[in-house]
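This report refers to the structure that appears directly beneath it.
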Amino acid sequence: MEMEKEFEQIDKSGSWAAIYQDIRHEASDFPCRVAKLPKNKNRNRYRDVSPFDHSRIKLHQEDNDYINASLIKMEEAQRSYILTQGPLPNTCGHFWEMVWEQKSRGVVMLNRVMEKGSLKCAQYWPQKEEKEMIFEDTNLKLTLISEDIKSYYTVRQLELENLTTQETREILHFHYTTWPDFGVPESPASFLNFLFKVRESGSLSPEHGPVVVHCSAGIGRSGTFCLADTCLLLMDKRKDPSSVDIKKVLLEMRKFRMGLIQTADQLRFSYLAVIEGAKFIMGDSSVQDQWKELSHEDLEPPPEHIPPPPRPPKRILEPHNGKCREFFPNHQWVKEETQEDKDCPIKEEKGSPLNAAPYGIESMSQDTEVRSRVVGGSLRGAQAASPAKGEPSLPEKDEDHALSYWKPFLVNMCVATVLTAGAYLCYRFLFNSNT
């Protein structure tokens with residue numbers, strides 16, 4: 001297959017980063033004026049992940065119709081997707097209002113609520129303990145009917161009720177729970193098995209509204225999911241499956257939402273998934289059983305919230321190159337700590353968060369084409385960290401040490417100055433008396 005040869009050639013030449021940069025430069029750019037309005041600032045998770053004006057989803061609200069979501073219509077594939085950010089605490093009601101108004105049957109979630117100790121998404125669906133959630137701002141009620149937990153994904157059956165009309169609808173929530181915090185899945189097997197589960201449910205069928213797909217920013221993992229699905233669909237529809245050009249398909253999708261596919265690693269993984277998925281499209285039905293076997297979906301799932309590893313304690317008076325900290329100027333140590341923060345393997349997804357704790361700068365293996373975070377701070381801010389109770393801060397200790405060191409010298413200088421001034425005055429007085 002031509003695509004497989006292309007993949008091997010790119011792998012051999014190590015040119016994934018260059019190809020990814022070409023896509024970034026060729027991608028369409030359209031206005032995002034509505035997203036930038038001051039009143040919508042608290043509805044965006046990231047400053048620089050915004051829906052284009054021409055493709056944004058509009059809520060049926062009179063006061064404000066804005067939600068950070070984009071409609072992607074792939075006409076040849078006859079597939080539509082709504083790509084959106086992970087809901088914020090203040091936009092959960094808007095999220096379900098969009099699902100209701102767009103008549104969507106499926107929601108695909110590709111992140112965990114917490115990753116790397118950061119909140120990636122609000123808990124916008126009810127858990128077993130509570131069973132239901134009511135969104136008063138949009139007058140909707142969501143009830144958990146059942147959930148099927150596998151080793152790497154969970155399928156939830158939800159009931160969404162419009163409290164104004166008393167109408168109810170079934171919503172299927174497909175939650176991929178094991179996308180690694182750093183990078184992409186090792187193998188496309190589990191990803192493809194998950195994708196085909198979504199397909200088999202009918203949630204992607206045109207008789208329903210567009211499937212809603214999200215991660216944290218709604219561009220990286222979400223773009224990977226939609227790109228793989230669209231390419232496999234085009235392979236199935238065309239007489240010549242090898243004519244499908246992944247790069248062209250991605251550029252077409254980027255006309256509807258910015259930044260789809262965030263890293264070269266995600267682009268490479270998309271190729272892998274399409275190449276492997278094409279085996280099923282070409283008639284090898286046994287590969288689906290292989291995906292299921294390789295993905296180990298019947299094993300015990302990992303915990304939902306994995307606490308981040310503790311950060312090492314900061315050094316206070318430890319030796320540094322054979323010398324102690326107290327003999328160095330304080331600002332040198334502050335700079336060192338700030339640099340340590342920068343060197344930590346932090347990642348993620350585009351822009352400074354507005355409504356959540358800062359998300360790290362994602363490496364070339366996660367959702368991060370433009371997302372960034374400010375690490376450290378000004379020197380003054382670093383020195384202003386509160387000391388332990390009852391113990392003076394490090395700058396205060398240094399000041400006391402410096403004062404005790406210079407005190408004898410300063411006293412001697414003062415005495416010498418007074419004696420010199422006195423001698424001069426006596427000389428002037430005696431000189432004037434003689435004249």
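Each residue's number is its place along the chain shown, starting with 1.
Yeah, the Cβs are placed from backbone N, Cα and C, and that goes for glycine too.
No substitution from the list is modelled in this structure, which keeps its original residues.
Quick caveat, the model's predicted, so the values are computed rather than measured.
Residues annotated as active site, phosphocysteine intermediate in Swiss-Prot: C215. Positions annotated as substrate binding site by Swiss-Prot: D181, C215, S216, A217, G218, I219, G220, R221, Q262. Positions annotated as domain 'Tyrosine-protein phosphatase' by Swiss-Prot, on the basis of sequence analysis: 3-277. Swiss-Prot gives this note for the published mutagenesis S50 to A or D: No phosphorylation. The annotation that Swiss-Prot gives for the mutagenesis experiment D181 to A reads: Substrate-trapping mutant. For the mutagenesis experiment C215 to S, the note given by Swiss-Prot reads: Catalytically inactive mutant; abolishes sulfhydration.
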*Cα of S216 (substrate binding site) to Cα of S50 (mutagenesis position): how many Å, rounded?*
13
_Fewest other C-beta atoms within 10 angstroms, as judged across S50, S216, Q262, which are the recorded positions_ = S50
*In whole Å, how far is G220 (substrate binding site) from D181 (mutagenesis position) when you measure between their Cα atoms?*
13
*Cα of C215 (mutagenesis position) to Cα of S50 (mutagenesis position): how many Å, rounded?*
14
*asked:* When you rank G218, G220, Q262 by Cα distance to S50 (mutagenesis position), which of the binding-site residues ends up on top as the closest?
replied: G218
*Could you give the maximum C-alpha to C-alpha distance in Å for the residues D181, C215, S216, A217, G218, I219, G220, R221, Q262 that bind substrate per the record?*
16
